[in-house]
Amino acid sequence: MAETVADTRRLITKPQNLNDAYGPPSNFLEIDVSNPQTVGVGRGRFTTYEIRVKTNLPIFKLKESTVRRRYSDFEWLRSELERESKVVVPPLPGKAFLRQLPFRGDDGIFDDNFIEERKQGLEQFINKVAGHPLAQNERCLHMFLQDEIIDKSYTPSKIRHA
């Protein structure tokens, strides 16, 4: 019984103030996938998504960044992580081959509903991946999230804490 009282006292010795209760979390990583834009014509047509990152994790060089990525960039990231890290990489939302067939009654992979579903799936994917401590050390993840252009000829390596 005495142990319980001591434990309770230890918990209430420091009163919480408003800054503690409503201040920013000690460590955070927020990634939003938004603002899909379809560009190009014919077979050269594709959709890009805005990737916005806000973080205070010291491993990231930028505390806020915005880049645009297409589905094939997510595929590249996934294959790099599978090849170079010990992280179990979640699946991407499906490729939607049937939506690419000609003579469909809708816009196929450029249909607004499909793009919205894919956007949500890509956001879930990147948040799961980037939230993994081992993945946060991979250079390919940092390039994907924060570099305007992905250097696909990079040398795979780990990021060291700043």
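Cβ coordinates are placed from backbone N, Cα and C, and glycine is handled just like the others.
Original residues only: the substitutions mentioned are not part of this model.
Residues annotated as domain 'PX' in Swiss-Prot, with sequence analysis given as evidence: 27-151.
DSSP assigns PHE28 (mutagenesis position) to coil in the three-state reduction, outside any helix or strand. Sequence-distant neighbours of PHE28 (mutagenesis position): residues of the same chain at least 6 apart with a C-beta under 8 Å from its C-beta are LYS54, THR55, ASN56, LEU57. In Swiss-Prot, the entry for mutagenesis PHE28 to Ala states: Abolishes interaction with retromer cargo-selective subcomplex VPS26A:VPS29:VPS35; when associated with A-30 and A-32. The structure shown retains the original residue.
According to Swiss-Prot, the mutagenesis experiment GLU30 to Ala carries the following note: Abolishes interaction with retromer cargo-selective subcomplex VPS26A:VPS29:VPS35; when associated with A-28 and A-32.
Cβ neighbours within 10 Å of ASP32 (mutagenesis position), excluding its own Cβ and spanning all shown chains: 16. One mutagenesis experiment catalogued in Swiss-Prot, ASP32 to Ala, is accompanied by this note: Abolishes interaction with retromer cargo-selective subcomplex VPS26A:VPS29:VPS35; when associated with A-28 and A-30.
For the published mutagenesis GLU50 to Lys, Swiss-Prot gives the following note: Loss of VPS35 binding. DSSP assigns GLU50 (mutagenesis position) to a strand in the three-state reduction.
Under mutagenesis, Swiss-Prot gives TYR71 to Ala with this note: Abolishes binding to phosphatidylinositol 3-phosphate. Classification of TYR71 (mutagenesis position) by DSSP places it within a helix.
In the three-state DSSP classification, PRO156 (mutagenesis position) falls within coil. Looking at Swiss-Prot, the entry for mutagenesis of PRO156 to Ala says: Decreases VPS35 binding.
All protein chains shown were included, and the count of other CB atoms within 10 Å of the CB of ARG160 (mutagenesis position) stands at 7. In Swiss-Prot, the entry for mutagenesis ARG160 to Ala states: Loss of VPS35 binding. The structure shown retains the original residue.
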Alpha-carbon distance [GLU30 (mutagenesis position); GLU50 (mutagenesis position)] in Å:
13
Of all the mutagenesis positions given, namely GLU30, ASP32, TYR71, which is spatially nearest to ARG160 (mutagenesis position) at the Cα level?
GLU30
Whole-number Å value for how far TYR71 (mutagenesis position) lies from GLU30 (mutagenesis position) (Cα to Cα):
20
For the C-alpha pair, I'd like the distance in angstrom between ASP32 (mutagenesis position) and TYR71 (mutagenesis position), rounded off.
15
